[in-house]
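Features reported for this protein in Swiss-Prot:
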- R30 to A: Loss of regulation by Aca2 at both the transcription and traduction levels (MUTAGEN)
- Q33 to A: Loss of regulation by Aca2 at the transcription level (MUTAGEN)
- Y34 to A: Loss of regulation by Aca2 at the transcription level (MUTAGEN)
- Y34: DNA binding site (BINDING)
- R39 to A: Loss of regulation by Aca2 at the transcription level (MUTAGEN)
- D45 to A: Specifically abrogates RNA-mediated translational repression; no effect on transcriptional (DNA-based) repression (MUTAGEN)
- H92: Mg(2+) binding site (BINDING)
Amino acid sequence: MTNKELQAIRKLLMLDVSEAAEHIGRVSARSWQYWESGRSAVPDDVEQEMLDLASVRIEMMSAIDKRLADGERPKLRFYNKLDEYLADNPDHNVIGWRLSQSVAALYYTEGHADLI
């Protein structure tokens with residue numbers, strides 16, 4: 001994975017550098033910035049986890065696409081705060097929250113869903 005690909009996926013998932021560094025790379029934010037700048041190579045395990053998260057996002061989108069195909073206009077929860085998300089999803093973490101935000105924002109901005 002190139003540095004630009006890493007940054008593109010991180011931004012698509014709505015993760016900031018510190019969140020990605022802590023929860024995916026388990027490194028300092030500075031190390032993550034080195035990967036994104038191209039100063040250091042992206043480790044294979046980080047590449048795989050980012051690709052896995054992008055796949056999870058696609059699965060989430062597929063579930064919404066099925067609802068749309070059935071004629072439903074989904075109402076998607078957009079959590080402003082991590083604490084709100086965790087109250088409804090206690091087994092998740094910041095990564096799940098950001099994935100949820102990413103998908104909800106996409107469908108809302110494309111006019112396919114309402115946010116609640």
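For all residues, glycine too, the Cβ spot is worked out from N, Cα and C.
Substitutions noted, but not modelled.
Annotated features taken from Swiss-Prot, shown on the structure.
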residue	record	CB count, 10 Å
R30	mutagenesis position	9
Q33	mutagenesis position	17
Y34	mutagenesis position	16
R39	mutagenesis position	10
D45	mutagenesis position	11
H92	Mg(2+) binding site	14
State the Cα to Cα distance, in Å, between R39 (mutagenesis position) and the residue listed as 'Mg(2+) binding site', rounded to an integer. 32
Assigned conformation of H92 (Mg(2+) binding site) - DSSP reduced to three states: coil
Spacing of the two Cα atoms, Y34 (mutagenesis position) and D45 (mutagenesis position), in whole angstrom, works out to 16
Y34 (mutagenesis position) falls, by three-state DSSP, under helix
